[in-house]
Amino acid sequence: MGEMVRIAVVHDEKLLRSALVQLLRSDDTLDVSSHCLDADGPELSAALPADVCVVDGECLTGPEDAGAGRLRARYGDRLVVLATAKRPGVLRRAFDGGALGLVDKNAPAHRLITAVHTVARGERFLDETLTVALLKGAEMPLTTRELGVLTLASQGAPIAEIAARLHLSRGTVRNYMATAVRKVGARNRVDAIRIVQSAGWT
């Protein structure tokens, strides 16, 4: 037997995390551990000594993206991100963040194992089924500021709070909101939030 490859599995949902661990342990060259990103807090990076980290792309979303930052700080590009073509924004963030592996959640189990070994060698792995979605993610029409305004609005923040948190005037926030609604082809603010969330841009 060759040298073992240490794998850390990160997922917010216990059942799915356990299923991923069992799948990966079917390969006896993989030494697998698992953790919940939220529960481990800032100590996460020190707690997971591994060669490759397998993480659900949905764990890397959010306005602060703090969990993604901790994982990248610990593993660099040795990330295998699980994603779907329905969420091009999630794919784009993972790719732009330097993750070497992008695996379709609908792919056969052996694809994940292949991806892990590929990334462990420092090589890129991209499921062909995700290629078009990855390109769509690059077409996200909103600026960082417009996306930030919509993200805060999606959390229920009123105009005044958004203005205070982003150090903008209320009028400027309204302008950003109106521009974002127009750019994504939405009917209103609620529709714009739905569109960007469905695409995985927030």
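Just so it is clear, glycine is given a Cβ too, placed from its N, Cα and C backbone atoms.
Remember, predicted model here, so these are calculated numbers, not experimental data.
Swiss-Prot lists ASP12 to Ala among its mutagenesis entries, and the accompanying note reads: Restores aerial hyphae formation in ramR deletion mutants, activates RamC expression. According to Swiss-Prot, the experimentally introduced change ASP56 to Glu is described as follows: Restores aerial hyphae formation in ramR deletion mutants, does not bind ramC promoter. The mutagenesis experiment ASP56 to Asn is recorded by Swiss-Prot, whose note states: Does not restore aerial hyphae formation in ramR deletion mutants, does not bind ramC promoter, forms homodimers. Where Swiss-Prot documents ASP56 to Ala as a mutagenesis experiment, the accompanying text is: Does not restore aerial hyphae formation in ramR deletion mutants. Does not activate RamC expression, does not bind ramC promoter, does not form homodimers. Listed in Swiss-Prot as a mutagenesis experiment, THR84 to Ala or Ile is described as follows: Restores aerial hyphae formation in ramR deletion mutants, activates RamC expression. For LEU102 to Ala or Trp, Swiss-Prot lists a mutagenesis experiment annotated as follows: Does not restore aerial hyphae formation in ramR deletion mutants, does not activate RamC expression. Has lost cooperative binding to the ramC promoter, binds only the high affinity site, forms homodimers. Quoting Swiss-Prot on the mutagenesis of LEU102 to Tyr: Restores aerial hyphae formation in ramR deletion mutants, activates RamC expression. Among the mutagenesis results in Swiss-Prot, LYS105 to Ala has the note: Does not restore aerial hyphae formation in ramR deletion mutants, does not activate RamC expression, does not bind ramC promoter, does not form homodimers. The residue drawn here is the original one. According to Swiss-Prot, the domain 'HTH luxR-type' annotation covers 135-200, on the basis of sequence analysis.
Counting only same-chain residues at least 6 apart in sequence, those with a Cβ under 8 Å from the Cβ of LEU102 (mutagenesis position) are VAL80, VAL81, ALA83, LEU91, ALA94, PHE95, PHE125, LEU126, ASP127, LEU130, LEU134. Sequence-distant neighbours of ASP56 (mutagenesis position) (same chain, six or more apart, CB under 8 Å from its CB) are VAL10, HIS11, ASP12, LEU16, VAL81, LEU82, listed in sequence order.
THR84 (mutagenesis position) sits 6 Å from LYS105 (mutagenesis position), taking the Cα positions as reference. Taking every protein chain shown into account, ASP12, LYS105 are the mutagenesis positions, and of these the Cβ with the most other Cβ atoms within 10 Å belongs to LYS105. This prediction places the mean pLDDT of the domain 'HTH luxR-type' (135-200) at 89.
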